[in-house]
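Below you'll find the structure, written out as structure tokens, and then a few comments.
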Amino acid sequence: MTYNPRIGGFTHVKQASFDVHVKRGEAQPRTSFAQQIKRIFSKIGETLGQLFRHRAPDSAPGRVRLQGVRYVGSYRPTGDAKQAIRHFVDEAVKQVAHARTPEIRQDAEFGRQVYEATLCAIFSEAKDRFCMDPATRAGNVRPAFIEALGDAARATGLPGADKQGVFTPSGAGTNPLYTEIRLRADTLMGAELAARPEYRELQPYARQQAIDLVANALPAERSNTLVEFRQTVQTLEATYRRAAQDASRDEKGATNAADGA
């Protein structure tokens, strides 16, 4: 069973075989990055499918209503929606860490795939965050930022390709463990809390927790690379945002000067 983000649910898929028969002395080909990401989501989908199936209606935790918000009865409500949502996100992180940390450490191939997927997610999220912000339109800042971001991703050893001189990782997308954390949190808190704006505001926190979870489970070398890449991306964002602000001021100054002439 595999989670399909387009439909927000799980679908049954025929499990593909990744076994490759090779002759002695021949190099065994590496599975494509897309197949690797599919394997991660397949594992997550199987676990969550079991979680949902085993949750019988009569065993669901009781709910209490407080200030118009419905909270899961296993948690003592405070009336602060954001605090309650944070509690459920933290609980989801604990559950995912309990399930995935041993697997990342014991299954070298799965650990590598999660590591590369997390690096790709950091790349994609930074690119989208920067390029979709109207404040970064000024000058030629966006292409320069993407090029610098690609160089930083290349330095980590991620598989990818140059597109018009800019490096792009092969598997850019969402961190699969962040997806699992969010799905578990949705289940824990219920639809009413999950629909509140405070939950959307906490998504950067949930993404950060997913990165920290992976970093804590990885060997030291990969953990350090992950942390350093995240710090590099943050530095690049800050640097190019300042450049965009400067370019915007220059453009406004030139426009005002032309109007006054």
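For all residues, glycine too, the Cβ spot is worked out from N, Cα and C.
Among the sequence features in Swiss-Prot, the mutagenesis site Arg207 to Glu is noted as follows: Loss of GEF activity; when associated with P-216. Secondary structure from DSSP puts Arg207 (mutagenesis position) in a helix.
For the mutagenesis result Asn216 to Pro, the note given in Swiss-Prot is Loss of GEF activity; when associated with E-207. DSSP gives Asn216 (mutagenesis position) a helix state.
For the published mutagenesis Asn224 to Pro, Swiss-Prot gives the following note: Increased GEF activity; when associated with Q-230. Taking Cβ-Cβ distances under 8 Å and a sequence gap of 6 or more within the same chain, Asn224 (mutagenesis position) has no neighbours at all.
The 10 Å shell around the Cβ of Arg230 (mutagenesis position) contains 18 further Cβ atoms across the protein chains shown. According to Swiss-Prot, the mutagenesis experiment Arg230 to Gln carries the following note: Increased GEF activity; when associated with P-224.
In this structure the alpha carbons, written CA, of Arg230 (mutagenesis position) and Asn216 (mutagenesis position) are 14 Å apart.
Across the structure, Asn216 (mutagenesis position) and Arg207 (mutagenesis position) are spaced 14 Å apart at their Cα atoms.
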